[in-house]
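Before any comments, here is the structure.
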Amino acid sequence: MNIFEMLRIDERLRLKIYKDTEGYYTIGIGHLLTKSPSLNAAKSELDKAIGRNCNGVITKDEAEKLFNQDVDAAVRGILRNAKLKPVYDSLDAVRRCALINMVFQMGETGVAGFTNSLRMLQQKRWDEAAVNLAKSIWYNQTPNRAKRVITTFRTGTWDAYKNL
């Protein structure tokens, strides 16, 4: 298991524009196109991102390219963020993937707002961090994914992603 496999489970591949859990137009493996309510705006963003007229549909290869760019952007966001980088640096490889997963979903600014949980993670207080993360709006909005990510933080294993 790695971050790419983890996110493929949590995001799934969709080759046609869809609305995510927050109602935002998305495509591929969790690639946010726009927060605009306009489907035409989403199609325009997609055409720019891919470099051709897509009419709201992309190939698997195009989805993979966007996905790789998005994972790279999430990691870069963590490394440049003064609140996230020290936490990331303190984590083992599996737990780093859990943090990348959160940033992929919510953005670096969103995750940086988890001040208490981040402090607990940096201090390796896994059980307390898990309890705290489960009290979040994020947990209520995407409970299945949040449970898997939280279990990954708590255990430092891929157990939550086995057999999925």
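Yeah, the Cβs are placed from backbone N, Cα and C, and that goes for glycine too.
Don't look for the substitutions in this one, it keeps the originals.
In Swiss-Prot this protein carries:
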- Glu11 to Asn: Loss of 84% of enzymatic activity (MUTAGEN)
- Glu11 to Ala, Phe, His, Met or Asn: Complete loss of enzymatic activity (MUTAGEN)
- Glu11 to Gln: Complete loss of activity (MUTAGEN)
- Glu11: active site, proton donor/acceptor (ACT_SITE)
- Asp20 to Cys: Nearly no effet on specific enzymatic activity (MUTAGEN)
- Asp20 to Ala, Asn, Ser or Thr: Complete loss of enzymatic activity (MUTAGEN)
- Asp20 to Glu or Gln: Loss of 99% of enzymatic activity (MUTAGEN)
- Asp20: active site, proton donor/acceptor (ACT_SITE)
- Thr26 to Glu: Complete loss of activity at neutral pH; covalently bound substrate (MUTAGEN)
- Gly30 to Phe: Almost complete loss of enzymatic activity. The enzyme is destabilized by 1.5 kcal/mol (MUTAGEN)
- Gly30 to Ala: Almost complete loss of enzymatic activity (MUTAGEN)
- Leu32, Phe104, Ser117, Asn132: substrate binding site (BINDING)
- Ser117 to Phe: 10-fold decrease in enzymatic activity (MUTAGEN)
- Ser117 to Ile: 500-fold decrease in enzymatic activity (MUTAGEN)
- Asn132 to Met or Phe: 2-fold decrease in enzymatic activity (MUTAGEN)
- Asn132 to Ile: 5-fold decrease in enzymatic activity (MUTAGEN)
(message) Among residues Leu32, Phe104, Ser117, Asn132 annotated as binding substrate, what is the maximum Cα-Cα distance? Answer in Å.
(response) 27
(request) Pull out the recorded positions from the set Gly30, Leu32, Phe104, Asn132 whose C-alpha sits within 10 Å of the C-alpha of Ser117 (mutagenesis position). (result) Asn132
(request) Work out how many Å separate Phe104 (substrate binding site) and Asp20 (mutagenesis position) at their Cα atoms, rounded off. (result) 13
(request) Taking only the Cα atoms, work out how far Leu32 (substrate binding site) lies from Thr26 (mutagenesis position), in Å, as a whole number. (result) 4
(request) Compare the Cα of Thr26 (mutagenesis position) against each of the mutagenesis positions Glu11, Asp20, Asn132 and report the nearest. (result) Asp20
(request) Rounded to the nearest Å, what's the C-alpha distance separating Asn132 (mutagenesis position) and Glu11 (mutagenesis position)? Just drop the number here, would you? (result) 23
(request) Round to a whole number and give the Cα-to-Cα distance in Å for the pair Asp20 (mutagenesis position) and Gly30 (mutagenesis position). (result) 8
(message) Check the DSSP secondary structure of Gly30 (mutagenesis position), expressed as helix, strand or coil.
(response) coil
(request) Have a look at the mutagenesis positions (Glu11, Asp20) and report the one with the fewest Cβ neighbours inside 10 Å. (result) Asp20
(message) Taking 10 A as the limit, how many CB atoms besides its own sit near the CB of Asn132 (mutagenesis position)?
(response) 19
(request) Let me know the DSSP-derived helix, strand or coil state of Asn132 (mutagenesis position), please. (result) helix
(request) Using C-alpha atoms only, work out the spacing between Gly30 (mutagenesis position) and Glu11 (mutagenesis position) and round it to an integer in Å. (result) 5
